[in-house]
Amino acid sequence: MPTVSVKWQKKVLDGIEIDVSLPPYVFKAQLYDLTGVPPERQKIMVKGGLLKDDGDWAAIGVKDGQKLMMMGTADEIVKAPEKAIVFAEDLPEEALATNLGYSAGLVNLGNTCYMNSTVQCLKSVPELKSALSNYSLAARSNDVDQTSHMLTVATRELFGELDRSVNAVSPSQFWMVLRKKYPQFSQLQNGMHMQQDAEECWTQLLYTLSQSLKAPTSSEGADAVKALFGVNLQSRLHCQESGEESSETESVYSLKCHISHEVNHLHEGLKHGLKGELEKTSPALGRTALYVKESLIDSLPRYLTVQFVRFFWKRESNQKAKILRKVDYPLVLDIFDLCSEDLRKKLEAPRQKLREEEGKKLGLQTSAKSGSKDSDVKMTDAEASANGSGESSTVNPQEGTSSEKETHMTGIYDLVAVLTHKGRSADSGHYVAWVKQESGKWIQYDDDNPSMQREEDITKLSGGGDWHMAYITMYKARFVSM
C-alpha cells in the first residue's frame, strides 16, 4: 500500500496509507477523521483532475511518498452543552418526584386503605401542609396531650416523605401513633387488623390537628384547621307541639349529604342534611318533645368537605350496611342558596365580580379565535386560590403584587379530591383516593399504586353499583379580588 502526505491549509499530514483495493471514498473518510472536512467537501488534486469517490487507483497512478493537495472547509466543532444533560435515572429521588408532578403511594399494612386514602386527600391541601411544617414542640399548646403531639408530628413527617419519594412509602410510624391515639383502629378479627371507616379516620385526624395547630399565643390564625375546613351553621329549632322557637350556632368540619329515594344529586342531599328532627326538653311542656331543626351556612371554609351518608346500622345483620343509590356530584359546586341571609348579602358583590371576570375571559377567548392580539388569557383571580378565611381576607391572592385589594369568597367551589369506597359494607371493601394535582391532572391513589385518570372518570364515581363510589368529596373555594 502506498504511503502519501496530504497538504491541507497550513498543515501537512504525513504517513497516510492508501489501500488501493478500496475505492477513493474510503481514503476521503480517513481524511475526514484527520481534518474534519466531510468527503463531499474535499477537493483532492491528482493526475487528471480531482479525485472522484469511485475513481480507479490504477488509472490515477498514485505513488509511494507522493504529495497530494486537499482543499475544503471542516465542520464546526460541536460544543459541549452549557448545561449538562441530566437523565431521569440520574436524578435524586426528591427531584424525580417533582418532575413526575405527583407524590408517591402508600403501602397497605393490612386493611389500612381507609387510612391511606384519608392521608392522600388531606395531603393535597397546601395550607395544611404549611401549618404542619411550622409545627414544633415549642409551638405545642399546653392543653395538647402527648399522643396528639405525636400524631401531629407523624402526619407532618409522612406528608414530607410522600413529597420527597417516588417509591411507595410505608406509613408504619403514622399507623402506630394513630392506633395509640385512637385504639378503635387496633381492632382485630381472626388475628388481622379489621377494615375501618375512612370517614371516622378523617374526622379523628382533623380533630387532633385542630387541637395541635392552634397557636398558643397568637390570635391571628389561631385555629388553622377551623380556618381551612370549619363551617359555621346557624340553626333554628321549632317545637311542633308547643310552637317554641330557639336558635343556636355550631361549627362543623363537614356537611352531610343525606341519601333517600328522593335524592339524585349532591345539592339535594345537602338540603336534606341541613334539615332534621331531634328530641330535647321543652321548657313550656316540661318534658321531652320533638323539634324540627333547620340550618343555614353562616360562614364558609376554604375547603368544603362533604360526607355522603351511605352507611347505616342494619340490625338484622348487626353491621353497617351501604346505600348504593347513585348520587351525582358536580365538578363545580355553588352553595349560595344554602347560606344564611346575611352571608348571601356579603356574597352578592363578589359573585357579580366573578361573573364579570368570567364573561370577560370568555370574550377574550372568543377574540383570540378570530385573530385578536390578546391570545394569551391570564387566569382570573376567581380561579386562583387565596389564603384567608370567612368571607374576606386581607391576604393578596398573588403574592408579590402591589395590589391592595382584598380577596373575597364567592360561595362557588371546585372539586379537588374524592375518597371512594368499593364494596357492600363500611367494615369491608376497599377505599381509594382520587386527587387533583396543581397541574389540573387527576391521580388515583390506590394504596401504593398511583395512576393518572381523566376528569370525566371522576364524575363516574357517583354510585349505583359495585364500582368505586364517592364517600367523601372535598371542594376548594373560588375567590375574587375587590
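Residue numbers in this text run from 1 along the chain shown.
Backbone N, Cα and C atoms are what each Cβ position is placed from, and that goes for glycine too.
Just so it is clear, the model here is predicted, and its values are computed rather than measured.
If you look up Swiss-Prot, you'll see C113 marked as active site, nucleophile. Under the DSSP three-state reduction, C113 (mutagenesis position) is assigned to helix.
Summarising the annotation, Swiss-Prot assigns active site, proton acceptor to H430 and lists sequence analysis as the type of evidence. The DSSP secondary structure for H430 (active site, proton acceptor) is strand. All protein chains considered, the CB of H430 (active site, proton acceptor) has 17 other CB atoms within 10 Å.
Taken from Swiss-Prot, the feature domain 'Ubiquitin-like' covers 2-77.
The domain 'USP' annotation in Swiss-Prot covers 104-478.
Quoted from Swiss-Prot, the note on the mutagenesis of C113 to S is: Loss of activity. Cβ-based neighbour count (10 Å, all protein chains) for C113 (mutagenesis position) stands at 24.
Counting only residues at least six positions away in the same chain, the Cβ atoms of L109, T112, M115 sit under 8 Å from the Cβ of W175 (mutagenesis position). Experimental mutagenesis is annotated in Swiss-Prot for W175 to R, with the remark: Abolishes the calmodulin-binding.
Under the DSSP three-state reduction, L178 (mutagenesis position) is assigned to helix. Its Cβ taken as reference, L178 (mutagenesis position) is surrounded by 27 other Cβ atoms within 10 Å in the chains shown. Listed in Swiss-Prot is the mutagenesis experiment L178 to K, annotated as follows: Abolishes the calmodulin-binding.
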Pairwise Cα distance for H430 (active site, proton acceptor)/C113 (mutagenesis position) [Å, integer]: 7
